[in-house]
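Engineer: Below is a structure I'd like to ask you about.
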Amino acid sequence: MEKGDTHILVFPFPSQGHINPLLQLSKRLIAKGIKVSLVTTLHVSNHLQLQGAYSNSVKIEVISDGSEDRLETDTMRQTLDRFRQKMTKNLEDFLQKAMVSSNPPKFILYDSTMPWVLEVAKEFGLDRAPFYTQSCALNSINYHVLHGQLKLPPETPTISLPSMPLLRPSDLPAYDFDPASTDTIIDLLTSQYSNIQDANLLFCNTFDKLEGEIIQWMETLGRPVKTVGPTVPSAYLDKRVENDKHYGLSLFKPNEDVCLKWLDSKPSGSVLYVSYGSLVEMGEEQLKELALGIKETGKFFLWVVRDTEAEKLPPNFVESVAEKGLVVSWCSQLEVLAHPSVGCFFTHCGWNSTLEALCLGVPVVAFPQWADQVTNAKFLEDVWKVGKRVKRNEQRLASKEEVRSCIWEVMEGERASEFKSNSMEWKKWAKEAVDEGGSSDKNIEEFVAMLKQT
């Protein structure tokens, strides 16, 4: 790294869904002349696959996260406390050397779930900003929980928040998936807003057209808000960032060739793509209902079932659907969603998957499991109007009939053309946001100009 180059640190939370958005923003900053050092853990660095110019442009700085000291008996709070303590100390040690190097960093951009990074940055006189990997709608909900203006679970049948549609309790993020850790999870997610008054900027992985009113509300919190999303590889949007077709980090090995060859043989818009992310674990009864519902649609389908989940499928399921379905352990989701054969995405509604569906113009069947997925599903169905949300019964089970009905309605029903038309509109608006002169591109340009002036 040459002396005098404008240099920043990027510090993501060490999980795939948090690293990839910050990596994508880093690529756009590099394309505009900024030098980036990515601070991460050894485990993550071993899985990074930066291609072309980015393999040289992003300097990887590895620090310990304390995971080697973790005990199996540790609670989530104990694990997070150790992570914070270890990472704080190691970040301080790293910065003591970096700040006296020939080209010290001017700025640190960090994952919002690690607000303690801001305090370390202040110690060293570094300008700083949190990066929110989630939607601004979730930011609003968590902020109001932090300040005691909203309780989880809520005490009223409807919830009214500034610049948000009217919400029901079933639209709020579900943080009770691990009852023993609910309080810890809520503390972690609401702490993202505990010290924002000391941040220079707030970066959000969204775009103005998608969440404009909520973004305006965030700006009332007193710090400038920079929307820089969607953080999807440029090849699928504006194509202005060279050699940017993949995120650069995958903790799973995709069956890319198998999936794409199979899709090539199917008619346009005929395939249902099913994936519920890298973390969700589904109960055996629910997975069985899901499998039967998918099978009974008679649709071609590509289903990602991780190896750890495959044993929950009904006996001989894979063999029984061989003519219609392909079941794989992982795939390149962007490649699949961009394929013309795919007509619907059955998704858990993680924010990255939500953005990918919108960016690639694919209607959805929303099947959220926990956390922000629930709120994302609400917006996909009722605000952005690109699909249907699966309903559960009193036992919190989605029946095979409900699964089949939702898939059929999105792909063949009366509103199928509406869902597709709306999806294509969002695809256009997402591309416009990151293209030259778009809202997100302008925000990135302004940030780069600010860095070069200081």
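Cβ from N, Cα, C; glycine included.
Just so it is clear, the model here is predicted, and its values are computed rather than measured.
What Swiss-Prot says about the mutagenesis result for Ser15 to Ala is this: In UGTMG1; increases catalytic efficiency more than 10000-fold for the 3-OH glycosylation of mogrol, and acquired ability to convert the generated mogroside I-E to mogroside II-E via 24-OH glycosylation; when associated with H-28, R-47, M-48, L-76, Y-79 and I-109. Residues annotated as active site, proton acceptor in Swiss-Prot, with similarity to another entry given as evidence: His18. The anthocyanidin binding site annotation in Swiss-Prot covers His18, His144, Ala371. Under the heading of mutagenesis, Swiss-Prot lists Arg28 to His and annotates it as follows: In UGTMG1; increases catalytic efficiency more than 10000-fold for the 3-OH glycosylation of mogrol, and acquired ability to convert the generated mogroside I-E to mogroside II-E via 24-OH glycosylation; when associated with A-15, R-47, M-48, L-76, Y-79 and I-109. In Swiss-Prot, the entry for mutagenesis His47 to Arg states: In UGTMG1; increases catalytic efficiency more than 10000-fold for the 3-OH glycosylation of mogrol, and acquired ability to convert the generated mogroside I-E to mogroside II-E via 24-OH glycosylation; when associated with A-15, H-28, M-48, L-76, Y-79 and I-109. The structure shown retains the original residue. What Swiss-Prot notes for the published mutagenesis of Thr79 to Tyr is this: In UGTMG1; increases catalytic efficiency more than 10000-fold for the 3-OH glycosylation of mogrol, and acquired ability to convert the generated mogroside I-E to mogroside II-E via 24-OH glycosylation; when associated with A-15, H-28, R-47, M-48, L-76 and I-109. Mutagenesis annotation in Swiss-Prot: Leu109 to Ile, described as In UGTMG1; increases catalytic efficiency more than 10000-fold for the 3-OH glycosylation of mogrol, and acquired ability to convert the generated mogroside I-E to mogroside II-E via 24-OH glycosylation; when associated with A-15; H-28; R-47; M-48; L-76 and Y-79; the structure shown retains the original residue. Listed in Swiss-Prot is the mutagenesis experiment Asp111 to Ala, annotated as follows: Loss of catalytic activity. Annotated active site, charge relay per Swiss-Prot: Asp111, in sequence order. The UDP-alpha-D-glucose binding site feature in Swiss-Prot is assigned to Ser278, Cys331, Gln333, Trp351, Asn352, Ser353, Glu356, Asp372, Gln373; the stated evidence is experimental evidence.
I'm curious about the neighbourhood of these features; can you describe it?
Structural biologist: DSSP assigns Ser15 (mutagenesis position) to coil, not to a helix or a strand. Close to Ser15 (mutagenesis position) in the fold, though at least 6 residues off in sequence, lies no residue with a CB less than 8 Å from its CB.
For His18 (active site, proton acceptor), other Cβ atoms within 10 Å of its Cβ number 22.
The local packing around His144 (anthocyanidin binding site), expressed as other Cβ atoms within 10 Å of its Cβ over all shown chains, amounts to 19. DSSP assigns His144 (anthocyanidin binding site) to a helical segment in the three-state reduction.
The number of other CB atoms found within 10 A of the CB of Arg28 (mutagenesis position), across every protein chain shown, is 23.
Around the Cβ of Thr79 (mutagenesis position), 17 further Cβ atoms fall within 10 Å across all displayed protein chains.
Look at Leu109 (mutagenesis position): DSSP puts it in a strand.
Around Asp111 (mutagenesis position), the same-chain residues six or more apart in sequence whose CB sits under 8 Å from its CB are Phe11, Pro12, Phe13, His18, Leu22, Val117, Pro130, Phe131, Thr133, listed in sequence order.
The number of other Cβ atoms within 10 Å of the Cβ belonging to Glu356 (UDP-alpha-D-glucose binding site), over all protein chains shown, comes to 23.
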Engineer: Quick one: Cα separation, Arg28 (mutagenesis position) versus His144 (anthocyanidin binding site), in Å?
Structural biologist: 32
Engineer: What number of additional C-beta atoms lies within 10 angstroms of the C-beta atom of Ala371 (anthocyanidin binding site)?
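Structural biologist: Looking across every protein chain shown, the total is 23.
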Engineer: At its widest, how many Å does the recorded anthocyanidin site span between Cα atoms of His18, His144, Ala371?
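Structural biologist: With His18, His144, Ala371 as the binding residues for anthocyanidin, the largest Cα distance is 23 Å.
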Engineer: Taking only the recorded positions Thr79, Leu109, His144, Ala371, which one has a CA atom nearest to the CA atom of Gln333 (UDP-alpha-D-glucose binding site)?
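Structural biologist: Smallest Cα separation from Gln333 (UDP-alpha-D-glucose binding site) among Thr79, Leu109, His144, Ala371: Ala371.
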Engineer: I need the nearest neighbour of Thr79 (mutagenesis position) among the binding-site residues Asn352, Glu356, Ala371, using C-alpha distances.
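Structural biologist: Nearest listed residue in space: Ala371.
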Engineer: Work through the recorded positions one by one (Leu109, Asn352, Glu356) and name whichever has its CA nearest to the CA of Ala371 (anthocyanidin binding site).
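Structural biologist: Given the candidates Leu109, Asn352, Glu356, the nearest one is Asn352.
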Engineer: Please list, in sequence order, the residues in the chain of Leu109 (mutagenesis position) that are at least six apart in sequence and whose C-beta is under 8 Å away from its C-beta.
Structural biologist: Ile8, Leu9, Val10, Phe11, Leu22, Leu25, Arg128, Ala129, Phe131, Phe203
